[in-house]
Amino acid sequence: MRLTTKFSAFVTLLTGLTIFVTLLGCSLSFYNAIQYKFSHRVQAVATAIDTHLVSNDFSVLRPQITELMMSADIVRVDLLHGDKQVYTLARNGSYRPVGSSDLFRELSVPLIKHPGMSLRLVYQDPMGNYFHSLMTTAPLTGAIGFIIVMLFLAVRWLQRQLAGQELLETRATRILNGERGSNVLGTIYEWPPRTSSALDTLLREIQNAREQHSRLDTLIRSYAAQDVKTGLNNRLFFDNQLATLLEDQEKVGTHGIVMMIRLPDFNMLSDTWGHSQVEEQFFTLTNLLSTFMMRYPGALLARYHRSDFAALLPHRTLKEAESIAGQLIKAVDTLPNNKMLDRDDMIHIGICAWRSGQDTEQVMEHAESATRNAGLQGGNSWAIYDDSLPEKGRGNVRWRTLIEQMLSRGGPRLYQKPAVTREGQVHHRELMCRIFDGNEEVSSAEYMPMVLQFGLSEEYDRLQISRLIPLLRYWPEENLAIQVTVESLIRPRFQRWLRDTLMQCEKSQRKRIIIELAEADVGQHISRLQPVIRLVNALGVRVAVNQAGLTLVSTSWIKELNVELLKLHPGLVRNIEKRTENQLLVQSLVEACSGTSTQVYATGVRSRSEWQTLIQRGVTGGQGDFFASSQPLDTNVKKYSQRYSV
């Protein structure tokens, strides 16, 4: 109950009690005064009768006694000698208004002039019909009504006076609930005004500190993964991501393409053409490459060395790489002519296919060799290191057929991988999906870009959530996490379906569901995600953000969204004990989550040294082959192990 409501109720109660006690006291005083006055009148009649009985008999005095009885509303007079009735006189009934009732009182008066005798007088109660008359009760009713109206107006006035304090209290509640930013700044109507201004000042300082912390986190990320000059990913980050893919922790046979893109040596050109012109041309080509690679989901572009750029294309084939190289050369051909560069001999591309199990240095050496071969061919061209490798890719038609068959058959194969706390207790199990194409299994990292490309993400996510809910009944002790695409989650139709589906589940089941979202998509669609995340949180479902650290995004979303888990990308965890920049980045993410309910978990943990380093940097839990590898989901298992060695 709010302060204004409490205070108004308290004042109303006190005023009401005061009025009630006053009315009760006045009524009792009025009643007693009337009764006292009337009893004295009746006693005066008894005294007059006693005086007349000295000289006359009772029967002779009947007319006089009757007149006295009428003046005092006495209805019967009994003359008693001790307890024996000597005489009695009753007055005939007089006119009474319709609806009136007779209430009688009795009074015995000893006769002073006739010792041993007494008069018993029965008279009408003067208050018996008082409240039956509108004229007599109208002033009292009007007074009570006036008091009630004044009390109502006083409470209204009091509420208006305290409305500013109520606004301040409401804003304080919103702040305690975690709201920040310009939405919780005060207004001129809040009271006390100095308290409101002080609160606004503190909020602005907190907002500035948060922005500075976010800029610092972004700076740390850029230091760990960004090239200073171009803003692209640097060589260290590129090699780290390639090594993570080559390790293939899920053992699904990852593959892809590395493209080495060599531009002219701009350091030599600056001696001839000047630094400013060369820099302008360099950034023109860099922007062209960056914009071009954005067309391909999952592609990673990095400045590898001086004028050499490297592009990592996971799950792509040589045929697709040749098409990409041809389109890139056509894009370069559209640049305007200039005297500095020969547009027909400006770019050389080396293409190298890689498979899981290879070495990073080996793959990059092959790409370098292919780039040199492209340069020897002359003109804008590309070269492939070894085109004898069997193709593992699929065309769009085959991909669509495979995905539609998977959806029609009930969804992909499910695997589970536990995430454990520092103590070794299982926090949740992540459900990981794979498709069997007839020969081998395909991981979700490979087929999900095609699901998004074909516009089947909403159908796919509905199927996955529908499969997740029955599993909660099989394992009532397990928290289950599943990845959901942000593209589906921001659609109103999917939001309505998700709300209706979750409301059909028991609350205890909803609390064990964790929805995982990619950090890059969260940072891009944060404003559209806020309402739906509030919805799922209100239903008891928890939210996690994975692939943290993969892309250069601000960490401001951590304060704006109620997220339970932040999962680090495996590339950030790999050999972290040897990479101080990655340790600094992890520590900054942990500090960004301080003051919130968000916990940081690491994924792809392979060794004890990595795990110990992560614990030292404040990570709450981990997931990876160091604890347990992915296992097929088996509904025949009644209970999974709840503890793993750490």
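Numbering starts at 1 and runs along the chain as displayed.
Yeah, the Cβs are placed from backbone N, Cα and C, and that goes for glycine too.
The domain 'GGDEF' annotation in Swiss-Prot covers 254-387. Summed and averaged per residue, pLDDT over the domain 'GGDEF' (254-387) gives 89.
For 396-644, the entry in Swiss-Prot reads domain 'EAL', with the evidence type sequence analysis.
One mutagenesis experiment catalogued in Swiss-Prot, L584 to A, is accompanied by this note: Decreased transcription of csrB. Other Cβ atoms within 10 Å of the Cβ of L584 (mutagenesis position) number 15 in total over all chains. In the three-state DSSP reading, L584 (mutagenesis position) counts as helix.
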DSSP helix/strand/coil residue counts for the domain 'GGDEF' (254-387): 64 helix, 33 strand, 37 coil
